[in-house]
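S.K.: Attaching a single structure in structure tokens format; questions to follow.
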Amino acid sequence: MNGFTPDEMSRGGDAAAAVAAVVAAAAAAASAGNGTGAGTGAEVPGAGAVSAAGPPGAAGPGPGQLCCLREDGERCGRAAGNASFSKRIQKSISQKKVKIELDKSARHLYICDYHKNLIQSVRNRRKRKGSDDDGGDSPVQDIDTPEVDLYQLQVNTLRRYKRHFKLPTRPGLNKAQLVEIVGCHFRSIPVNEKDTLTYFIYSVKNDKNKSDLKVDSGVH
């Protein structure tokens, strides 16, 4: 349920199918991990357990993982939750006096509930300020679009996405680097929202991802 084939993305339009397939796979990975601490992504509340880093390929914070952020130069000691950090979030708060950044030694991208709430409040203040400045309508760039947590996907799924779209990368990338590259491309795909939603609903109703995965696993 965490994979998709190039054929799947070509039916109903490459872009719409690709977006629908990635969203479906990320949602499925999150649902499958509900009993073990996996979550749905950047803006979803959740709770994790306490302490250091786990394997970079884990879907959701592992037992004993700490928040991946540094604040004022010090690594956060709070338990990692289900929300994840990204360069997009870093950019959205870079204009504020919030001295938080990703700890380069962290082997995951999950953050604690404290920092998740802090980031949300900073972004909300930014949106309100934009609304006040222009008389009620926030600038387009300040609209907080839903975030798909690509870190929930398996490494093989990310590699298949990279191969399908022929994304230029160097060999030996780890999961965090793949997520960043795939995420930048994924957010840049122009799609028709109606087509994407229609394809997504169709895939879910027909359990399409699961059947495609069985066929694809037989090929590989």
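Cβ atoms here come from the backbone N, Cα and C positions, even for glycine.
Every residue here is the original one, so none of the noted swaps is modelled.
Annotations per Swiss-Prot:
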type    : residues      : note
MUTAGEN : Cys67 to Ala  : Abolishes zinc-binding
MUTAGEN : Cys68 to Ala  : Retains zinc-binding
MUTAGEN : His108 to Ala : Retains zinc-binding
MUTAGEN : Cys112 to Ala : Abolishes zinc-binding
S.K.: Counting only residues 6+ away in sequence within the same chain, which have a CB under 8 Å from the CB of Cys67 (mutagenesis position)?
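M.R.: Listed in sequence order, they are Cys76, Gly77, Arg78, Ala79, Ala80, Gly81, Tyr110, Ile111, Cys112, Tyr114, His115.
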S.K.: Which whole-number value in Å describes the distance between the Cα atoms of His108 (mutagenesis position) and Cys68 (mutagenesis position)?
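M.R.: Given the Cα positions, His108 (mutagenesis position) is 7 Å from Cys68 (mutagenesis position).
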S.K.: Determine the Cβ neighbour count for Cys68 (mutagenesis position): the number of other Cβ atoms within 10 Å of its Cβ.
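M.R.: If we count other Cβ atoms within 10 Å of Cys68 (mutagenesis position), we arrive at 26.
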S.K.: Enter the number of other CB atoms within 10 angstroms of the CB of Cys112 (mutagenesis position).
M.R.: 24
S.K.: Looking only at Cβ atoms, how many others are within 10 Å of the one on His108 (mutagenesis position)?
M.R.: 24
